[in-house]
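Take a look at the structure below.
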Amino acid sequence: MAPTKRKGSCPGAAPKKPKEPVQVPKLVIKGGIEVLGVKTGVDSFTEVECFLNPQMGNPDEHQKGLSKSLAAEKQFTDDSPDKEQLPCYSVARIPLPNINEDLTCGNILMWEAVTVKTEVIGVTAMLNLHSGTQKTHENGAGKPIQGSNFHFFAVGGEPLELQGVLANYRTKYPAQTVTPKNATVDSQQMNTDHKAVLDKDNAYPVECWVPDPSKNENTRYFGTYTGGENVPPVLHITNTATTVLLDEQGVGPLCKADSLYVSAVDICGLFTNTSGTQQWKGLPRYFKITLRKRSVKNPYPISFLLSDLINRRTQRVDGQPMIGMSSQVEEVRVYEDTEELPGDPDMIRYIDEFGQTTTRMQ
């Protein structure tokens with residue numbers, strides 16, 4: 001009987017040629033910008049390292065990373081927290097190197113955020129159970145930080161877009177904060193009137209705003225919330241975890257105007273003082289973002305650039321409304337060429353929005 005043929009490749013045999021990569025669309029639309037191929041080259045990648053400090057309230061110079069002691073009101077109508085009791089979003093804009101010498105070309109380069117490595121800094125500081133914290137036993141260690149915690153970060157080519165949702169629409173927030181305007185009972189659920197852009201650090205209370213899932217096409221955000229009275233904080237430390245920022249088309253956030261935006265909130269729980277009062281405890285977050293150059297179709301024609309340059313030189317006035325739903329403009333007339341003097345001055349002839357000549361009497 002003939003020996004059976006040995007299965008598998010023979011030693012020393014040439015390796016099989018790998019399959020060709022799957023073809024994907026090269027041209028996609030992203031936020032109104034037509035994305036072309038990725039520019040190759042050694043200098044096409046860059047890394048940005050930064051960190052964001054927490055904005056818990058910082059009630060005094062000795063309590064950075066903590067909020068002011070919290071106090072729960074008995075009545076919904078009496079709720080009026082201080083600014084120092086409200087943890088707020090941390091945000092920063094990172095200016096990137098200018099990579100376009102000529103903005104009048106048909107194609108330009110934009111920075112594209114590809115990956116991010118991030119972690120919370122200072123986790124081991126919460127092992128301090130001997131500094132001003134309430135004792136768990138008469139002669140024991142202090143009570144560890146515990147309670148509701150929220151960890152969130154975002155990386156984008158534009159500021160994070162927010163949706164407002166309130167737990168109590170009757171709460172009176174301090175003037176130094178940005179909260180949903182004209183709050184009603186509908187503000188305690190989805191109300192599309194409450195939209196905002198995270199454009200200021202330490203101004204948007206976390207309890208009032210969440211990332212808007214219907215927007216943020218040019219931003220990637222990640223977050224987890226764990227609620228409860230005695231919930232311990234669970235945090236991981238590693239420099240090997242990488243979060244990919246590309247979408248299903250293989251495109252990451254495109255940094256408009258050479259600007260990269262990072263946002264974060266890291267509320268680890270409640271610190272219990274010796275007196276029994278409690279404060280929110282927050283920690284800073286580290287970012288390491290990798291960017292590459294992406295060739296895109298120039299979305300800014302030369303006429304737009306010139307118009308923008310001229311408009312920037314115009315004095316801005318915060319005056320009464322002359323456009324929009326509340327416009328105070330009554331009528332606009334445009335005259336062209338000349339005609340014989342009409343015998344009836346009340347007879348008005350004009351071209352309507354459909355291009356038709358119309359005559360009407362006053």
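Cβ atoms here come from the backbone N, Cα and C positions, even for glycine.
Here the original residues are kept at every noted site.
The Cβ of E49 (mutagenesis position) lies under 8 Å from the Cβ of Y286, F287, K288, I289, each of these being in the same chain and 6 or more residues away along the sequence. DSSP classifies E49 (mutagenesis position) as strand under the three-state reduction. Quoted from Swiss-Prot, the note on the mutagenesis of E49 to A is: 99% loss of infectivity ex vivo.
According to Swiss-Prot, the mutagenesis experiment C50 to S carries the annotation: No effect on infectivity ex vivo.
Quoted from Swiss-Prot for the published mutagenesis C88 to S: 99% loss of infectivity ex vivo. Shown in sequence order, Q55, T177, D201, N202, A203, Y204, P205, V206 are the residues of the chain, 6+ apart in sequence, with a C-beta less than 8 angstroms from the C-beta of C88 (mutagenesis position).
DSSP assigns E158 (mutagenesis position) to coil in the three-state reduction, placing it in neither a helix nor a strand. Quoted from Swiss-Prot, the note on mutagenesis experiment E158 to K or R is: Complete loss of infectivity ex vivo, defective in nuclear entry.
Under its mutagenesis entries, Swiss-Prot includes E161 to K or R with the note: 95% loss of infectivity ex vivo.
The note that Swiss-Prot attaches to the published mutagenesis E217 to K or R is: 99% loss of infectivity ex vivo. According to DSSP, E217 (mutagenesis position) sits in a coil region rather than a helix or strand. Counted within 10 Å of its Cβ, the other Cβ atoms near E217 (mutagenesis position) come to 14, all protein chains included.
Under mutagenesis, Swiss-Prot gives V244 to E with this note: Complete loss of infectivity ex vivo. The number of other Cβ atoms within 10 Å of the Cβ belonging to V244 (mutagenesis position), over all protein chains shown, comes to 11.
According to Swiss-Prot, the mutagenesis experiment L246 to E carries this note: Complete loss of infectivity ex vivo. Annotation note: L246 (mutagenesis position) sits in a coil segment as assigned by DSSP.
Cβ neighbours of C255 (mutagenesis position) (same chain, under 8 Å, six or more residues apart in sequence): L96, M110, W111, E112, A113, G157, L291. Here the residue is the original one, but Swiss-Prot notes a mutagenesis experiment at this spot, C255 to S: Complete loss of infectivity ex vivo.
The annotation that Swiss-Prot gives for the mutagenesis experiment C268 to S reads: No effect on infectivity ex vivo. Here C268 (mutagenesis position) comes close to V120, M126, I145, N149, P233, L235, K281, G282, L283: these same-chain residues lie at least six apart in sequence, with C-beta atoms under 8 angstroms from its C-beta.
Among the sequence features in Swiss-Prot, the mutagenesis site E331 to K or R is noted as follows: Complete loss of infectivity ex vivo, defective in adsorbing to cells.
Of all Cβ atoms in the protein chains displayed, 15 besides its own lie within 10 Å of the Cβ of I99 (variant position). Among the natural variants in Swiss-Prot, I99 to L has the note: In strain: 776. The residue drawn here is the original one.
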Cβ contacts of E158 (mutagenesis position) (under 8 Å, same chain, 6 or more positions away) = N218, T219, P253, K256, Y261
Sort out the sequence-distant neighbours of E161 (mutagenesis position) for me: same chain, 6+ apart, CB within less than 8 Å of its CB, listed by position.
-> K195, A196, V197, L198, P211, D212, K215, N216, T219
Note: in the chain of C50 (mutagenesis position), residues six or more apart in sequence with C-beta under 8 angstroms of its C-beta are A92, I94, V262, Y286, F287, I289
Under a criterion of Cβ-Cβ distance under 8 Å and sequence separation of at least 6, what residues of the same chain contact L246 (mutagenesis position)?
-> V114, G252
Rounded to the nearest Å, what's the C-alpha distance separating V244 (mutagenesis position) and E217 (mutagenesis position)? Just drop the number here, would you?
-> 15
